[in-house]
Amino acid sequence: MAQWNQLQQLDTRYLEQLHQLYSDSFPMELRQFLAPWIESQDWAYAASKESHATLVFHNLLGEIDQQYSRFLQESNVLYQHNLRRIKQFLQSRYLEKPMEIARIVARCLWEESRLLQTAATAAQQGGQANHPTAAVVTEKQQMLEQHLQDVRKRVQDLEQKMKVVENLQDDFDFNYKTLKSQGDMQDLNGNNQSVTRQKMQQLEQMLTALDQMRRSIVSELAGLLSAMEYVQKTLTDEELADWKRRQQIACIGGPPNICLDRLENWITSLAESQLQTRQQIKKLEELQQKVSYKGDPIVQHRPMLEERIVELFRNLMKSAFVVERQPCMPMHPDRPLVIKTGVQFTTKVRLLVKFPELNYQLKIKVCIDKDSGDVAALRGSRKFNILGTNTKVMNMEESNNGSLSAEFKHLTLREQRCGNGGRANCDASLIVTEELHLITFETEVYHQGLKIDLETHSLPVVVISNICQMPNAWASILWYNMLTNNPKNVNFFTKPPIGTWDQVAEVLSWQFSSTTKRGLSIEQLTTLAEKLLGPGVNYSGCQITWAKFCKENMAGKGFSFWVWLDNIIDLVKKYILALWNEGYIMGFISKERERAILSTKPPGTFLLRFSESSKEGGVTFTWVEKDISGKTQIQSVEPYTKQQLNNMSFAEIIMGYKIMDATNILVSPLVYLYPDIPKEEAFGKYCRPESQEHPEADPGSAAPYLKTKFICVTPTTCSNTIDLPMSPRTLDSLMQFGNNGEGAEPSAGGQFESLTFDMDLTSECATSPM
C-alpha cells in the first residue's frame, strides 16, 4: 500500500501531526494529487545535487500539467484552479532554487515514515502506546465487548445450572429421607429388604449425577473466574492505563481525552457479573450444608473460588476509583497540575462502578503527600496543608451522565512554616518548581458484606507561591508527563531523564494548538530545533536534557529556551491570537530563511516573525525594498512587545506603519503579506473603523476637534535608507506624545529616532512636532 494511503487510515491523533507537516511551502493538495509519483522519486539525492534537483523539479511541473489535464476532462473546476495556483507558486518560488523544494519534500516524506512507524509500534504493543491507531482501538474494543458478553452469558448459564443442581439435590434429599424413614419402619416390622436395596441403588445413581453436576459447576466457575481475570486485566492494565496516559497527554496540551462513559459501562458490567458469581458461590455453600458426602467438590474448591472472586472484585473496585479531572486553578485552565498557594483549585474523582446503592454512601477525604512525607522531609521539600472543603460525599446527581463522582471546587494549599522559612532542609537539591507533590483521595466501600479501602492519586503537581514561577513550573509538568507514565514518581527531578527532539517537538506544537487553532509546522519546528540544538539536517532522535530545555541560557542570550518560548506563547494568546489563527504570522523562521524567501519577492512584501532576542516575547515584521541603486534590501523593525501592544493592536500598527525620509514624506513600506496577500485584505478587518475611533463632536461645542489617529513612523534619511533602524520604539512614546504633543526621544540604542505621530485626518498630512 502506498505511504499516503496508509497515512489516511491513521487515527485522528496522528492525522493532526500529519497536518502540521504541510504548509504553503509544499501544499498538502499537491501531495494528495501526485502521491504515487512523489513517493517514487529520490528527493534526498535531489536535495544534495542541484542538477538532479533541477531535473526532478521540471518533471514535477510536467506531472502537474498531466494531472491538470485529467481534471480538465473531469470538468473539476475547483481542482483545476487549485492546481494552477500551486504550479504558479512553485515556479515563482523554486524555479531558481530546486534544491530547496527537494529538501522540503524529502523531510516531509521522512516525517511521514516516522509517523507510520510510531503507529505500527503502537499496534504491536497492543494499544499501550500513547496514541494507538483507530483500527487497533476498534478491533480491541470489539474483542473486549465480545469477552464481556461471553462472561455475562456464562454467568447466566451457570445460574440455570445452579437451579438444576438445586432441584436435583432437593429430589435426592427428599428421596433419601423418605427411604431412611421407610427403612426404619421396615426394620421394626421385619419386612423384606429387597425394595429398600433397589431404592438405595436409585439414590446412589442420583448422588452420582449430583456429584457430576457439582463438579461441572465447580469447573465452570473456575473457568469463568479465569475469563473474568483476563477481561479485568484488559480493562485495568490496558484500557484504563491507556486512558490515564491519554489524560496525561491532554493535560500538557495534547489531543483531548475521550470520555469515561464507555469504560464505566464495561467495568460496571464486569462488577455486576462478579457479584452475581459470588452469590452463586455462596449458593454452593448452602447446597453443601444441606447435602455433603465424601469427595464433595464443593468442600474441596469452594473456599478457593470464594477467595478468588472477592480478590477480583476488590481489585476491580480499587482500579475503578480514578481522578477524572486533575487539579487545576480555574484562572489557568490551560495549565493544570500547577497550584499556587492560597489560590483555589478544583479537581474531580469518579468511581467507574455505577451502582445506585452506593449513591451518597462514599465519603471522600483529600490530603497531600500522604505517602511521601518522610521522603519529602529527607529531600528538603516543602510541606503543605489542604484547606477548604476537603471532604465530600460521592453522588450521581451532580454529573450530567449520572456517574458516581465528587467534585472539589474550593480547595487551597497552605505551606507549613518551619524555622528556616518553610523548607525542611536548607540543603535541598531541587528548586521549588521541580518539587513534585501528590494529592490523595481516600474512601471506604461497604457492599454486600465486604469492606474495601479505596485510594487514588492525582498526577504529580507543582506548588508555587508566586505567579512568576508559573513558566518554570509548567515546564516541569511538561517534562514529567512527556517522559513517564509513572503516576507517583515524586523524585523524578532528582535525576531527570533525557528527551528526544521528536518528543519535545510534539509537545511544543501542542502548546500552540491547545490554546489556538494552529499548531507548529515542520518548518517552524525546524527553526526551534536549531535554537535548541544548533544547525543540522536531521534532528530526529537528537537528545535534549532537562537543563538544556529549561535551565541553561541559550547561546549568546541571557535567558533559557523555555523562558523565551513561553513568553511568545503568552504573547500569541493575549495580543495576536486572531492573526496567528489566520496563519498570517510565520513566527519561527531563521534570518537566512527569511532573506531567502523575501529576496525573490517584489518590494513591499513583508512577513511577520517572532523576535529571537526579546526575553519577554516580541513580534516584528520584515520587508523587502530596493535602494537607490536598485539593489534588494531586507529591513526589519524592532520587535513590538506586550507593553507596546497594550496600547495599539498589531494589526493597526501594520496598517499604519510609515517610513519618513529627510523631506518628511511618509511612505508605507508594507504592501503585501507574504506570499502575495494585500495588506488591507489581511489586516483591515482587525482594525477599528474610524467612526468608532472618533465619535461625533458635540453639536453644541464652539469648534469641533480635528480627527486624529496614531501611526508608527520610522524617521530616516535619503543617504541612509539602506540602514533602517532595527529599533523604532514607537509605542513606548505613545502616551507621552498623546499627552504633551512632543515627539519621542531617540531610542537609547538606536541610530535613528522612532516616533508615533498624531495624524490630522482632515488634511491627510502628518503633524510633526519637530
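Cβ coordinates are placed from backbone N, Cα and C, and glycine is handled just like the others.
Annotation source Swiss-Prot lists domain 'SH2' at 580-670, citing sequence analysis.
Under the heading of mutagenesis, Swiss-Prot lists Val77 to Ala and annotates it as follows: No effect on nuclear import; when associated with A-78 and W-174. Over all protein chains present, the Cβ of Val77 (mutagenesis position) has 10 other Cβ atoms lying within 10 Å.
In three-state terms derived from DSSP, Leu78 (mutagenesis position) belongs to a helical segment. All protein chains considered, the CB of Leu78 (mutagenesis position) has 8 other CB atoms within 10 Å. Experimental mutagenesis is annotated in Swiss-Prot for Leu78 to Ala, with the remark: No effect on nuclear import; when associated with A-77 and W-174.
According to its DSSP assignment, Phe174 (mutagenesis position) is helical. Phe174 to Trp appears in Swiss-Prot as a published mutagenesis result, with the remark: No effect on nuclear import; when associated with A-77 and A-78.
Look at Arg609 (mutagenesis position): DSSP puts it in a strand. Sequence-distant contacts of Arg609 (mutagenesis position), defined as residues of its own chain at least six apart whose C-beta falls under 8 angstroms from its C-beta, comprise Ile585, Met586, Gly587, Phe588, Ile589, Glu594, Val619, Thr620, Phe621, Thr622. According to Swiss-Prot, the mutagenesis experiment Arg609 to Ala carries this note: No effect on nuclear localization; when associated with F-705.
Experimental mutagenesis is annotated in Swiss-Prot for Tyr705 to Phe, with the remark: Loss of interaction with Fam220a. No effect on nuclear localization; when associated with A-609.
Here Swiss-Prot describes Ser727 to Ala as a published mutagenesis experiment; the accompanying note says: Decreased transcriptional activation.
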Query raised in the report: Can you tell me how far the Cα of Phe174 (mutagenesis position) sits from the Cα of Val77 (mutagenesis position), in Å?
Result: 89
